[in-house]
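Participant: Pasting a structure below so you can have a look.
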Amino acid sequence: MSQSSIIVVGGGLAGLMATIKAAESGMAVKLFSIVPVKRSHSVCAQGGINGAVNTKGEGDSPWEHFDDTVYGGDFLANQPPVKAMCEAAPSIIHLLDRMGVMFNRTPEGLLDFRRFGGTQHHRTAYAGATTGQQLLYALDEQVRRYEVAGLVTKYEGWEFLGAVLDDDRTCRGIVAQNLTNMQIESFRSDAVIMATGGPGIIFGKSTNSMINTGSAASIVYQQGAYYANGEFIQIHPTAIPGDDKLRLMSESARGEGGRVWTYKDGKPWYFLEEKYPAYGNLVPRDIATREIFDVCVNQKLGINGENMVYLDLSHKDPKELDIKLGGIIEIYEKFMGDDPRKLPMKIFPAVHYSMGGLWVDYDQMTNIPGLFAAGECDYSMHGGNRLGANSLLSAIYGGMVAGPNAVKYVNGLESSAEDMSSSLFDAHVKKEEEKWADIMSMDGTENAYVLHKELGEWMTANVTVVRHNDKLLKTDDKIQELMERFKKININDTTKWSNQGAMFTRQFSNMLQLARVITLGAYNRNESRGAHYKPDYPERNDDEWLKTTMAKHVSPYEAPEFEYQDVDVSLITPRKRDYSKKKVAK
């Protein structure tokens, strides 16, 4: 048998951790990224990473962390993998510490932990307000050790175009495009790990990087992978409104004592503290977002009648703010011109994260043999709503599980991708070259960026904080209209190298497919759970909807087929969420 290898698509935390774990066992890894890996969206994460290390003597434990996570996710997550993640969390934090991550420390020299939403405990390890950057850089240093050893090869500036599937629908490699010279090539591999992040750009403006189109996940969904719980999109309660994008103001601002308020009857009204005395400003994100939305949109009590409320840190010690929140204070000063140490920040909710993603089993493998997924592009850990600072944990943990399981899968194969006929790979390349030629020759009257703006406006208006069935159906009609208009796009720039417009057009067609999964998944789910809220169905309905949504692609112009899979609630019995009272110890 020839030399086996694994391909990892995506260079964020999940992709880098999967690469490290696979290379650790001596497996050759090709790492593909659409941007230099240090620019992956993980670099934008601010607040921290959760783990019940319990240095504060609060009686915290991995079980408490597990309970907070499934409770915060409104019981839609399968419990065994979540429990395993929470049990691994303290050792992941210590591993990162040993890798040299500059975590903040207490005066005694212990790791410091801050409080985040949906918990009563201080369990979030952090490196100022740039935790994602510090973790990403530390993991990249480890990957570079394996690069030097000849085990890892990086392909930065390559876009994933599809998995190579053989006659048995088993994954045997990928097709990718070099974004400098636009050459399309195939790469053989015995397993592929998708770590391509979320689809925030489907909503137009979001807190996500412009590369987070969901295009790669959409491609493998169109190739037959199930897409699970797509309708669960997290809207972060605190972001700076902007004309181009929405800039995240981390939950750590509230974790360090920031207060959310607006004026009511001429006096400051701390509405979260009033309604949820036990958790105050640190209720889970879906709840904080709905309250801010209600205050601004329904009660018309936003600042000066605009859709904004205050996030106030001005009562805190400025020196402490610089040490613990320097990253976000700098961002706010740069883009708003005000000093958050002296004046309250103005914020409003923004599309932030997808709890849904590619369906995976407990080994992080999709329903396509040999195709794994980890990080935000898989659905497995967060149920109906993610707790703050669980994303960095789930990305790293997902990579830690996917890497070794991909190696195990490869070692159990009878035939290697290297033994496959080259005609299989040539056929996949030819198909992608034809698609690219079709895009480059588009000569209609529509503009892909205008169509994308329309999609974003419709999705943000109707498929975010509050959802109504009639509006969801109209949104689906709009997506189908955009699919028709897509055929009439004009590619004015036919440059043969580094062609951004044509690239975006191709990604946009994939975004439209996922937009239907999100919209119709939301339409079908007649209940309110986590981030999915329907005023016409205000209660959670476990009898009918304690189920994972699984979308299956039919054809480009047909609606997806939906199946539903029971959630594994074997460890903690579902109970109603109530954040106005403290959690009763179990």
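Backbone N, Cα and C atoms are what each Cβ position is placed from, and that goes for glycine too.
For all the noted positions, this structure keeps the original residue and models no substitution.
When I checked Swiss-Prot for this same protein, it listed these features:
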- 10-15, 33-48, Glu376, 391-392: FAD binding site (BINDING)
- Gly48 to Asp: In a defective mutant (VARIANT)
- His236, Ser250, His352, Arg386: substrate binding site (BINDING)
- Arg285: active site, proton acceptor (ACT_SITE)
Participant: Say you check the Cα of Leu392 (FAD binding site) against those of the recorded positions Gly48, His236, Ser250, Arg386; which is nearest?
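Facilitator: When the Cα distances are compared, Gly48 comes out closest.
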Participant: Within 10 Å of Arg285 (active site, proton acceptor) (Cα to Cα), which of the recorded positions Ala14, Arg39, Gly47, Gly48, His236, Arg386 do you find?
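Facilitator: Taking Ala14, Arg39, Gly47, Gly48, His236, Arg386 one by one, the ones whose Cα falls within 10 Å of Arg285 (active site, proton acceptor) are His236, Arg386.
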Participant: So what sits near Val43 (FAD binding site) in its own chain, CB-to-CB under 8 Å and at least six residues off in sequence?
Facilitator: Gly12, Gly132, Gln133, Leu136
Participant: Are there any residues at least 6 positions away along the chain from Gly10 (FAD binding site) with a Cβ closer than 8 Å to its Cβ? List them or say none.
Facilitator: Phe32, Ser33, Ser40, Met194, Ala195, Thr196, Gly197, Ala216, Gly375, Cys377
Participant: Considering only the binding-site residues Ala14, Val35, Arg39, Gly47, which fall within 10 Å of Ser250 (substrate binding site) when distances are taken between Cα atoms?
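Facilitator: Correct set: Gly47.
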Participant: Given the binding-site residues Ala14, Val35, Leu392, which one's Cβ is surrounded by the fewest other Cβ atoms within 10 Å?
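Facilitator: Per-residue Cβ counts within 10 Å for the binding-site residues Ala14, Val35, Leu392 bottom out at Val35.
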Participant: Spatially speaking, which of the recorded positions Gly48, His352, Arg386 is closest to Val35 (FAD binding site)? Use C-alpha to C-alpha, please.
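Facilitator: Closest candidate to Val35 (FAD binding site), judged by Cα separation, is His352.
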Participant: Can you check what DSSP calls His352 (substrate binding site), collapsed to helix, strand or coil?
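Facilitator: Assignment for His352 (substrate binding site) reads strand.
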Participant: Can you tell me whether DSSP puts His236 (substrate binding site) in helix, strand or coil?
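Facilitator: DSSP call for His236 (substrate binding site): strand.
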Participant: Just to verify a number: CA distance, Arg39 (FAD binding site) to His352 (substrate binding site), in angstrom, no decimals.
Facilitator: 18
Participant: Using the Cβ centroid of His236, Ser250, His352, Arg386 as the reference point for the substrate site, which residues of the same chain not in that list have Cβ within 8 Å?
Facilitator: Thr207, Gln234, Pro237, Leu248, Glu251, Arg285, Tyr353, Gly388, Ser391
Participant: Give the distance between the Cα atoms of Arg386 (substrate binding site) and Gly48 (variant position), rounded to the nearest whole Å.
Facilitator: 14
Participant: Out of the recorded positions Ala14, Gly47, Gly48, give me the one sitting nearest to His352 (substrate binding site) by CA distance.
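Facilitator: So, of the listed recorded positions, the one sitting closest to His352 (substrate binding site) is Gly47.
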Participant: In whole Å, could you give the widest CA to CA gap in the substrate site formed by His236, Ser250, His352, Arg386?
Facilitator: 14
Participant: Check each residue in the chain of Gly48 (variant position) that is at least six apart in sequence and keep those whose C-beta is under 8 Å from its C-beta; list them in sequence order.
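Facilitator: Arg114, Phe116, Thr124, Ala125, Tyr126, Ala127, Thr131, Ser252, Ala389, Leu392 - these are the non-local Cβ neighbours of Gly48 (variant position), listed in sequence order.
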Participant: Out of Arg39, His236, Ser250, His352, which of these binding-site residues shows the lowest number of other CB atoms within 10 Å of its CB?
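Facilitator: Fewest other Cβ atoms within 10 Å, among the binding-site residues Arg39, His236, Ser250, His352, is found for Arg39.
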